[in-house]
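So the structure is just underneath, and the comments pick up after that.
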Amino acid sequence: MSDKKIKGLEWQEKPLSDNERLKTDSNFLRGTILEDLKDGLTGGFKGDNFQLIRFHGMYEQDDRDIRAERLEEKLEPLKFMLLRCRLPGGIIKPYQWIEIDKFAREHTRYQSIRLTNRQTFQYHGVPKGKLQPMHRLLHSIGLDSIATAADMNRNVLCTSNPIESELHQQAYEFAKKISEHLLPRSRGYLDVWVDGKKIESSDDLLKIEDEPILGKTFLPRKFKTAVAIPPLNDVDVYANDLNFIAIQDDNGQLCGFNVLVGGGLSFEHGNTKTYPNVAYSLGFVPLEHTLAAAEGVVKTQRDFGNRSDRKNARVRYTIQNMTLDGFRAEVERCMNIKFEPTRPYEFTERGDRIGWVKGIDNNWHLTLFIESGRITDKPEKPLMTGVLELAKVHKGDFRITANQNLIVANVAEQDKAQIEAIARQYGLIQEISKLRENAMSCVSLPTCPLAMAEAERVLPDFISELDKVLSKHNVADESIITRITGCPNGCGRAMLAEIGLVGKAIGRYNLHIGGDRAGLRIPRLYKENITLQEIVNEIDQLVARWATERQTNEAFGDFVIRSNIIAPVVNAHIDFWDATKIIPTTII
């Protein structure tokens, strides 16, 4: 570790958070989880294990719709687990999907599969007694849930660009390599969930599981990584702790990456020491130094990230404490090379190409719109059965996108008609507005314990109301990137939307506006603690002006800033909470 006198280590003067004690005492993430699995008196986990299961890709939840009713009956909340699979780049094979579908139908409370905006799937409502069978199933089909939550590098995103097939494959391979390189070395996951063996702590174990990159207490906080291929910013590359922007050479081949750090969208209502942020550029690295750069950033965050205050522990706060130049210098010291100047690139859009597109390899790719990523069977839309039927005949692969949609990828010309017929039969191909196509929400109620307001369950009707507003003002064919998140933790990425709703209380939200279409700008708070109907009324007035006063092709988010309806967020750590503190500079 570097000299502790270096700027950025002031937090060491304060007591460590209890999570640091928990990790130290966990026997490399094993804890006493095996003992808890045998306890049939509760559906949940006790003590440290409640937190430790997160390192294995799970969260303990309960059904909040019936929580009060159960407490009234002197019953504990109906506890179960959320499981998040590790799936770098979101690619999954049809045979894997068939098994994933079967488990969801037979063993989860909600009998659904949730596609996430981090390009993976989640199970909701897995009972404790089915956890080991679930992990063994995943292991048997080449999958796992290692490090998809808690203080580690989480699922690595990669642009889903089926048209540029060769470049996408190259970038995807690096996304996989980064994911594997930054995984914990501990066998704790396999010992607990696959082998079911109790391993006592010993000196030999410490030598085997030294964790040369993550360290024995892993990272100070969650850590998110993405790989993007311009001009498509579908992964919201500015929202992650570590980002790789693919750069092509003159022959169209991948030659290296621009490396960006310090993005993140979570904050806390009323806590001005917290803020969402867009990532900063460190510079360019050629392909052969990609993993060294990833490791250098992780080690710098490991050593300098705040282990006292978890609310200020993400990379953006480490950079604020060290300065960007100081952070860059430490990363360069770790990887023993210097960053080259950032190479030119441009992002122009974020949305998925819904429908059929043809790749340069002449294969076809069908992107299916899945509202909020929820794959389930309803009488009018048996989507879950539809995807299962596709998996039974599809010869290519599936790709989960960072917009919560599903690509049926690598379809041969002769198979295209069959794939389309199945998709149409089960309602997987539908006519939707541009507004709905680009909308997103987190899960929120009833399963998320942090949710302050609804998100996924109110999004469909809310978008229908906004569709009426756009039609009223003759801009129904336009797109405004709209997102709802049930709390300020930011899982719905509302802090990179043109219209972002952040849950404040049941039925009430903070309304942020002024993000941009390419995902480069944080939206600012416009109205606080208002209802969905009040938000619709506010948007009605703003869209009326946008429809008549905008410049040619001017996006809604750009219009509200140019028209001085709202001030831009320029430097989030300075002016996110107070627009009067804006320092004139280039708007990010």
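Every residue gets a Cβ built from N, Cα and C, even glycine.
The [4Fe-4S] cluster binding site feature in Swiss-Prot is assigned to Cys442, Cys448, Cys487, Cys491. The 10 Å shell around the Cβ of Cys442 ([4Fe-4S] cluster binding site) contains 27 further Cβ atoms across the protein chains shown.
Cys491 ([4Fe-4S] cluster binding site) falls within neither a helix nor a strand when secondary structure is assigned with DSSP, and so counts as coil. The siroheme binding site annotation in Swiss-Prot covers Cys491 and rests on sequence analysis.
Among the natural variants that Swiss-Prot reports, Glu35 to Asp is described with the note: In strain: AP213. Every protein chain considered, the tally of other Cβ atoms within 10 Å of the Cβ of Glu35 (variant position) stands at 11.
Cβ neighbour count for Gly40 (variant position): 8 (other Cβ atoms within 10 Å of its Cβ, all protein chains included). According to DSSP, Gly40 (variant position) sits in a coil region rather than a helix or strand. One natural variant catalogued in Swiss-Prot, Gly40 to Asp, is accompanied by this note: In strain: AP213.
For the recorded site, Ile199 (variant position), the DSSP three-state label reads coil. According to Swiss-Prot, the natural variant Ile199 to Val carries the annotation: In strain: AP213.
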Which same-chain residues, if any, lie at least 6 apart from Cys491 ([4Fe-4S] cluster binding site) yet have Cβ under 8 Å of it: Asn117, Cys442, Val443, Thr485
Lowest local Cβ density among Ile199, Cys448, which the record lists as recorded positions, within 10 Å: Ile199
Inter-residue C-alpha distance, Cys448 ([4Fe-4S] cluster binding site) and Gly40 (variant position) (nearest angstrom): 23
Residue from Glu35, Gly40, Cys487 whose C-alpha is spatially nearest that of Ile199 (variant position), among the recorded positions: Glu35
Integer Å distance between the CA atoms belonging to Cys487 ([4Fe-4S] cluster binding site) and Glu35 (variant position): 33
For Glu35 (variant position): DSSP state (helix, strand, coil): helix
